[in-house]
Amino acid sequence: MNFSKIFIFVVLAVLLLCSQTEAGRLKKLGKKIEGAGKRVFKAAEKALPVVAGVKALG
């Protein structure tokens, strides 16, 4: 019975410590995805007037 309480405490402590290191990796991944999204948005912003003009002609 005592071992299970200690085991649960150790598992919770490890999860708390590991969650801090995971946040850095996830933050970096999120920034990369955000940058890619911005590039796609800017490219679409440039291409949409051209596409609208071609569609109006055709």
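Cβ atoms here come from the backbone N, Cα and C positions, even for glycine.
Unsubstituted: the structure retains its original residues.
Under the heading of natural variants, Swiss-Prot lists Asn2 to His and annotates it as follows: In strain: GAM4B and GAM6B. There are 6 other CB atoms within 10 A of the CB of Asn2 (variant position), with all protein chains counted.
Listed in Swiss-Prot as a natural variant, Ile8 to Phe is described as follows: In strain: GAM4B. Ile8 (variant position) carries a helical DSSP state (H, G or I). The C-beta environment of Ile8 (variant position), restricted to residues of the same chain at least 6 apart in sequence and closer than 8 Å, is empty.
Quoted from Swiss-Prot for the published natural variant Leu16 to Val: In strain: GAM5A and GAM5B. Sequence-distant contacts (6 or more apart, same chain, Cβ under 8 Å) of Leu16 (variant position) do not exist in this structure.
Under natural variants, Swiss-Prot gives Gln20 to His with this note: In strain: GAM2B and GAM8B.
Look at Glu34 (variant position): DSSP puts it in a helix. For Glu34 (variant position), the Cβ neighbour count at a 10 Å cut-off comes to 10, with all displayed protein chains included. Annotation of the natural variant Glu34 to Asp in Swiss-Prot: In strain: GAM12B; the original residue is retained in the structure shown.
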Check: What's the CA to CA span in angstrom from Glu34 (variant position) over to Asn2 (variant position)?
Finding: 48
